[in-house]
Amino acid sequence: MKIILWAVLIIFLIGLLVVTGVFKMIF
């Protein structure tokens, strides 16, 4: 169960980094 929570957290953080990178590229 804990592994699933860590996986979700890592995916969320990577997604956040990707969104931030896209924002910096556009603006």
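Here the Cβ of each residue, glycine as well, is placed from N, Cα and C on the backbone.
At each noted position, the model has the original residue.
One entry in Swiss-Prot concerns the mutagenesis experiment LYS2 to Gly. Its note says: Protein mostly C-terminus inside. Both orientations found; when associated with 24-G. Around LYS2 (mutagenesis position), there are no C-beta neighbours below 8 angstroms that are at least 6 residues distant in the chain.
For the mutagenesis experiment LYS24 to Gly, the note given by Swiss-Prot reads: Protein mostly C-terminus outside. Both orientations found; when associated with 2-G. According to DSSP, LYS24 (mutagenesis position) sits within a helical segment. Note: LYS24 (mutagenesis position) has no non-local neighbours, i.e. no same-chain residues 6+ apart with C-beta under 8 A of its own C-beta.
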